[in-house]
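S.K.: Below is one structure. I have some questions about it.
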Amino acid sequence: MASVAIKEPKTAITPKKKSKASRLCFTPPTNLHNNKKNIFYTRYDCIGEGGFARCFRVKDNYGNIYAAKVIAKRSLQNDKTKLKLFGEIKVHQSMSHPNIVGFIDCFEDSTNIYLILELCEHKSLMELLRKRKQLTEPEVRYLMMQILGALKYMHKKRVIHRDLKLGNIMLDESNNVKIGDFGLAALLMDDEERKMTICGTPNYIAPEILFNSKEGHSFEVDLWSAGVVMYALLIGKPPFQDKEVKTIYRKIKANSYSFPSNVDISAEAKDLISSLLTHDPSIRPSIDDIVDHEFFHTGYMASTLPDEILHSMPIWPSSQSKSSFQRNLDFVASASGVGFGNSAGVEKNKPYALRTDEVDNDRILPSVLSPRDRVNPVMKIGPETKPVPSKLSTALHAARKSTDGSLGSRVKVLREESQSFVPTKSAVTEQVEPIQLIRSLSANTVSRLSKVGNMKSDIWISVKKTALKIGMALEAHTHALTSEDADSEPVLFITKWVDYSNKYGLGYQLSDESVGVHFNDDTSLLFSADEEVVEYALHPKDTEIKPYIYPASKVPESIRSKLQLLKHFKSYMGQNLSKAVQDESFEKPKNSTSNTMLFMQHYLRTRQAIMFRLSNGIFQFNFLDHRKVVISSTARKIIVLDKERERVELPLQEASAFSEDLRSRLKYIRETLESWASKMEVS
């Protein structure tokens, strides 16, 4: 049943028959072009049709497959419908959560408006339920956890979806929930604001929308709809379903529904549904309280859903250990950002106030609806994107490919093209001296190392030398950097990471495809790219780190639970996260001193970035605007990864010729390292 905006409940009872707005949308051309970004899309088959749009499979000129939601301009007859579309676009653009359909692009031609969205290969829960008739409780437990995580994220951003239903809840290729269609979404100015519009899909509308329009409604309407969804998944149809809309509303008003005796449903599931389908919105449970309900803590808890669910009822194990249940529950809850203390998603730009400027000619979309920079979320599910190179990456390539080789030409290109980055006020204001600083560092090492302890000494030297070399490079003291051989070995860096430090630790993947977890108990577990070798490392405070290497098939019992958790991290990152760089072949660095793998030894969050330090002294700074700077272990070379995931290597000795943006980032890195070294001396 289509979503409708309803002035009065009775208007939905006897709607006038008229052509769907989507019928006004003819099949668009085979080749589509976003003129602003100069991105081309090839249009393929129609994969869906709703009340107001048609959906087509498209492929961009980088080979990425998306879904294009196509709205005919002829269907936008008045300012009200145009503003409604603008609102949908701006709200959806502001969303960045692993369980919300990704918004990729937006553009128009003379006939249509195109919304390029993340493709959900396994379609909607409506289509799944048509095939399956009913789902099992473990499936519903998993899906509801992700639905609630997406709702928690929306509500935190003061967005009410208002049209949560089976048809708007999609599944990606890994059977993860993706909530879409923000056509009826409302953005609140503050948490106390109430919305008055009567809107929604009859089977899912909360009673306060229909019958308390004077008092208005708020976030709780989405929880009512979530209860309807949960009931439908377990029973096979919505609780108030009827052929007549008038009867549906009568049942909603009376809260008249029941649980069929021929359906096996647990008491916990019934209780949770009943609490969500409470007429008084003020006593519906909060989202985190819902996840704390007994329904989510009994039965079987899956960490993923197999493709088997798409066509048949899965057979779940008859029993599950408490540790396995809790681990899977924590994993799914943390990934979706639901549960007390958890959050997921990226705080993107808040929705802009809608523009009501007059529109010239055939143009409908304001320019602000086509963002020039698409910010990739830290946690992202779906195909990896390869957008048009950013200004930063273009400038860096121009600098590296400069034909005359002069520093002046490179300075001009980099400075003119890069965007500015403003670091926090410097805590280190002294001028950096030339080569004597590194020599004096060595001379003073003995007296100062007594302050930092045995284990910290090598780290302290690494941090101080890196900070000093960056400072000298920025001040054009390049002669101080030529006394050592340039880096000849490839530089590894972190391509993916996910933070579960509230429960376990921080997981990451390196550019050689090895995977590791830095656990909260100061241990690290590493898994080689070929999954044949496991390395376990302790991080003692005052002695040298001692790694233990095992064949993957002979891991001791004492660390098997950590290995299982690492595999969960690996699986999650493989399915859900984009790499920091486009796919390339990376040569594995040779280790002259041992056969051990590199691992992340330290990480530090600051206001501007998160810093990682690898065990061989490589530093990596991931800035909040998704640009990354990697500094080699000898501080001879840096790698710049821009937010479009392009990778450029530059010699640090040319820092004086870098763009103001990159120089500012290096200054910030230097200051952070200096501050860290100082703290090591006094800790």
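Don't overthink the numbers, they just go from 1 along the chain as shown.
Including glycine, each Cβ sits where the backbone N, Cα and C put it.
Keep in mind the model shows the original residues, not the substituted ones.
What Swiss-Prot shows for this protein is this:
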type	residues	note
ACT_SITE	Asp163	active site, proton acceptor
BINDING	Ile47, Gly48, Glu49, Gly50, Gly51, Phe52, Ala53, Arg54, Cys55, Lys69	ATP binding site
DOMAIN	493-575	domain 'POLO box 1'
DOMAIN	596-678	domain 'POLO box 2'
MUTAGEN	Ser124 to Asp	Enhances kinase activity; when associated with D-197
MUTAGEN	Glu139 to Lys	In ts allele plo1.ts2. Impairs kinase activity at both 25 and 36 degrees Celsius and impairs association with the spindle pole body and bipolar spindle formation
MUTAGEN	Thr197 to Asp	Enhances kinase activity; when associated with D-124
MUTAGEN	Lys251 to Glu	Loss of function and impairs interaction with spac6b12.08
MUTAGEN	Ile252 to Thr	Loss of function and impairs interaction with spac6b12.08
MUTAGEN	Ser256 to Pro	Loss of function and impairs interaction with spac6b12.08
MUTAGEN	Phe493 to Leu	Loss of function and impairs interaction with cut23 and spac6b12.08
MUTAGEN	Val533 to Ala	Loss of function and impairs interaction with cut23, dmf1 and spac6b12.08
MUTAGEN	Arg605 to Pro	Loss of function and impairs interaction with cut23
S.K.: Using a Cβ cut-off under 8 Å and a sequence separation of 6 or more, which residues in the same chain sit near Ser256 (mutagenesis position)?
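M.R.: Ser256 (mutagenesis position) has long-range Cβ partners Phe240, Arg250.
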S.K.: So if I draw a 10 Å sphere around the Cβ of the residue listed as 'active site, proton acceptor', how many other Cβ atoms end up inside it?
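M.R.: If we count other Cβ atoms within 10 Å of the residue listed as 'active site, proton acceptor', we arrive at 26.
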S.K.: Round to a whole number and give the Cα-to-Cα distance in Å for the pair Ile252 (mutagenesis position) and Asp163 (active site, proton acceptor).
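M.R.: Ile252 (mutagenesis position) to Asp163 (active site, proton acceptor), Cα-Cα distance: 16 Å.
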S.K.: Roughly how many Å separate the Cα of Ser124 (mutagenesis position) from that of Ile47 (ATP binding site), to the nearest whole number?
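M.R.: Approximately 11 Å lies between the Cα of Ser124 (mutagenesis position) and that of Ile47 (ATP binding site).
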S.K.: Under 8 Å Cβ-Cβ from Val533 (mutagenesis position), six or more apart in the same chain: what's there?
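M.R.: Same-chain residues close to Val533 (mutagenesis position) (Cβ under 8 Å, separated by 6 or more) are Phe527, Ile549, Tyr550, Pro551, Ala552, Met597.
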S.K.: Going by C-alpha distance, which of the recorded positions Glu139, Asp163, Thr197, Lys251, Arg605 is nearest to Ala53 (ATP binding site)?
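M.R.: Out of the listed candidates, the nearest Cα belongs to Asp163.
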S.K.: About how far apart, in whole Å, are the alpha carbons (Cα) of Gly51 (ATP binding site) and Glu139 (mutagenesis position)?
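M.R.: Taking the Cα atoms only, Gly51 (ATP binding site) lies 29 Å from Glu139 (mutagenesis position).
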S.K.: Relative to the Cβ position of Ala53 (ATP binding site), how many further Cβ atoms are located within 10 Å?
M.R.: 24
S.K.: Look up Ile252 (mutagenesis position) in the DSSP assignment and report helix, strand or coil.
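M.R.: Assignment for Ile252 (mutagenesis position) reads helix.
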S.K.: Which whole number of Å gives the largest C-alpha distance between any two of Ile47, Gly48, Glu49, Gly50, Gly51, Phe52, Ala53, Arg54, Cys55, Lys69, the residues noted as binding ATP?
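M.R.: Pairwise Cα check on Ile47, Gly48, Glu49, Gly50, Gly51, Phe52, Ala53, Arg54, Cys55, Lys69 gives a maximum of 14 Å.
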S.K.: Rounded to the nearest Å, what's the C-alpha distance separating Thr197 (mutagenesis position) and Glu49 (ATP binding site)? Just drop the number here, would you?
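M.R.: If we compare the Cα positions of Thr197 (mutagenesis position) and Glu49 (ATP binding site), the gap is 25 Å.
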S.K.: For Asp163 (active site, proton acceptor), name the DSSP secondary structure in the helix/strand/coil scheme.
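M.R.: Where Asp163 (active site, proton acceptor) sits, the three-state DSSP reduction gives coil.
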S.K.: Which chain-mates of Arg605 (mutagenesis position) that are at least 6 residues away have a CB under 8 A from its CB, listed by sequence?
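M.R.: In sequence order, the residues whose Cβ lies under 8 Å from that of Arg605 (mutagenesis position) (at least 6 apart) are Met611.
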S.K.: Which chain-mates of Ile47 (ATP binding site) that are at least 6 residues away have a CB under 8 A from its CB, listed by sequence?
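M.R.: Those within reach of Ile47 (ATP binding site), by Cβ under 8 Å and sequence separation of 6 or more, are Cys55, Phe56, Arg57, Ala67.
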S.K.: Distance check, please: Cα of Glu49 (ATP binding site) against Cα of the residue listed as 'active site, proton acceptor', rounded to an integer number of angstrom.
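M.R.: With the alpha carbons as reference points, the distance is 17 Å.
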